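Below is one structure, written out as structure tokens; comments come after it.
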Amino acid sequence: MPTSVPRGAPFLLLPPLLMLSAVLAVPVDRAAPHQEDNQATETPDTGLYYHRYLQEVINVLETDGHFREKLQAANAEDIKSGKLSQELDFVSHNVRTKLDELKRQEVSRLRMLLKAKMDAKQEPNLQVDHMNLLKQFEHLDPQNQHTFEARDLELLIQTATRDLAQYDAAHHEEFKRYEMLKEHERRRYLESLGEEQRKEAERKLQEQQRRHREHPKVNVPGSQAQLKEVWEELDGLDPNRFNPKTFFILHDINSDGVLDEQELEALFTKELEKVYDPKNEEDDMREMEEERLRMREHVMKNVDTNQDRLVTLEEFLASTQRKEFGETAEGWKTVEMYPAYTEEELKRFEEELAAREAELNARAQRLSQETEALGRSQDRLEAQKRELQQAVLQMEQRKQQQQEQSAPPSQPDGQLQFRADTGDAPVPAPAGDQKDVPASEKKVPEQPPVLPQLDSQHL
């Protein structure tokens with residue numbers, strides 16, 4: 001998996017365990033018992049996707065006296081070849097148990113990572129072979145997912161060493177692409193201007209470049225002139241009494257007996273300030289970081305004889321005895337004096353940008369079409385919704401009308417008017433419609449029966 005490592009972070013992890021600190025760097029206080037007010041130095045993130053696992057393994061191994069002793073006596077080849085990893089068989093049971101648990105946690109983390117990755121790319125019901133997928137992670141042994149063995153330590157060290165060693169090359173490539181993009185945008189901007197405006201923009205650019213080149217002489221990193229300038233201006237000491245050993249001790253910030261990459265890069269600050277000022281429009285801070293990296297690489301190439309990315313006192317003192325240490329009259333050539341790319345590389349880069357832009361435009365067009373289709377679908381749904389609401393309203397109105405028609409009439413004051421119940425009584429015919437009826441056919445109203453009266457004597 002790709003890694004991105006912040007500047008200066010890769011090799012700060014495990015002094016005084018010097019050899020393994022070529023892979024990591026965990027600042028450790030050499031003084032015997034730690035005081036409560038001594039705060040542990042925060043470990044910088046290497047940028048590796050397995051940084052936490054790597055750090056925790058180192059922290060656990062550091063607690064074992066036997067392994068720590070063997071590590072201090074080992075050289076870089078013993079570590080890289082895997083010879084030191086065999087000492088894992090002799091660490092305490094408690095340490096092995098902690099390492100086993102760390103590995104199980106790492107395997108579990110990778111499984112979840114892989115599952116999320118596969119779910120994003122494939123069908124959810126697809127069966128995933130986690131064993132095969134774990135093989136793409138080279139910092140652990142996928143054949144044994146439960147215990148931490150010598151092979152795990154060997155793979156962890158080798159993978160971290162390789163990944164961190166690739167940091168500088170990746171940084172240079174990133175800077176090249178940055179410079180090509182900057183030039184591409186500059187040319188496109190000039191093409192968009194009229195002739196007079198273009199001439200003015202080109203004149204302004206040339207003026208900025210001229211101001212950027214006008215700076216004091218930059219000393220060669222690691223040279224006598226450069227170190228003496230730090231000695232005088234940063235350390236405030238007499239340049240005529242420059243002492244390389246004292247200089248080394250002063251700038252070994254964590255007193256671990258070596259100058260790591262951050263400690264070396266701190267020595268270049270005065271030189272970089274001669275060329276780059278964040279307040280100046282013509283000074284690019286990305287170029288300054290590239291310059292810092294070039295300076296560090298130059299020192300490492302000439303001073304770090306065993307290529308463990310750490311400068312020991314012996315290596316530093318030996319470098320001050322070389323002829324090149326004092327012969328630096330020409331000074332250091334800054335990054336703008338070396339083209340970061342060729343015209344052919346720029347052409348390929350612009351073709352890549354054009355292809356990517358065309359792809360993005362096509363994708364944007366598809367999204368626009370899909371958005372329009374969704375809009376039309378939404379309009380249809382809204383129309384159907386309005387029709388449905390209108391139909392419901394009409395039904396409610398009809399229902400209300402039917403209820404009003406079936407209700408009894410009401411008096412003017414709003415009260416309902418009810419008729420008296422006439423029973424079986426005949427309804428008189430309207431006047432004028434009555435006909436003469438024979439007396440024999442006329443109904444005589446029935447009289448109630450007459451009861452005989454009883455004399456009071458009979459009671």
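Every residue gets a Cβ built from N, Cα and C, even glycine.
For all the noted positions, this structure keeps the original residue and models no substitution.
Positions annotated as Ca(2+) 1 binding site by Swiss-Prot: Asp252, Asn254, Asp256, Glu263. In the three-state DSSP scheme, Asn254 (Ca(2+) 1 binding site) is classed as coil.
The Ca(2+) 2 binding site annotation in Swiss-Prot covers Asp304, Asn306, Asp308, Glu315 and rests on sequence analysis. Following the DSSP three-state reduction, the secondary structure of Asn306 (Ca(2+) 2 binding site) is coil.
Taken from Swiss-Prot, the feature domain 'EF-hand 1' covers 239-274.
The domain 'EF-hand 2' annotation in Swiss-Prot covers 291-326 and rests on sequence analysis.
For the mutagenesis of Leu313 to Ala, Swiss-Prot gives this note: Decreased binding to GNAI3. Further decrease in binding to GNAI3 and loss of GNAI3 activation; when associated with A-317. The structure shown keeps the original residue. Neighbours of Leu313 (mutagenesis position), defined as other CB atoms within 10 A of its CB across all chains, total 15.
Long-range Cβ neighbours of Phe316 (mutagenesis position) (same chain, at least 6 residues apart, Cβ-Cβ under 8 Å): Pro244, Phe248, Leu259, Val303. While the structure shown retains the original residue, Swiss-Prot records the mutagenesis experiment Phe316 to Ala with this note: Decreased binding to GNAI3 and impaired GNAI3 activation.
Among the mutagenesis entries in Swiss-Prot is Leu317 to Ala, noted as: Decreased binding to GNAI3. Further decrease in binding to GNAI3 and loss of GNAI3 activation; when associated with A-313. Annotation note: Leu317 (mutagenesis position) sits in a helical segment as assigned by DSSP.
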Can you list the residues of the same chain, besides Asp304, Asn306, Asp308, Glu315, whose Cβ falls within 8 Å of the Ca(2+) 2 site's Cβ centroid?
Val303, Thr305, Gln307, Arg309, Leu310, Val311, Thr312
Measuring Cα to Cα, how many Å separate Asn306 (Ca(2+) 2 binding site) from Leu313 (mutagenesis position)?
13
Could you give the mean pLDDT over the domain 'EF-hand 2' (291-326), rounded to a whole number?
90
For the binding-site residues Asn254, Asn306, the one whose C-beta sees the most other C-beta atoms within 10 angstroms:
Asn254
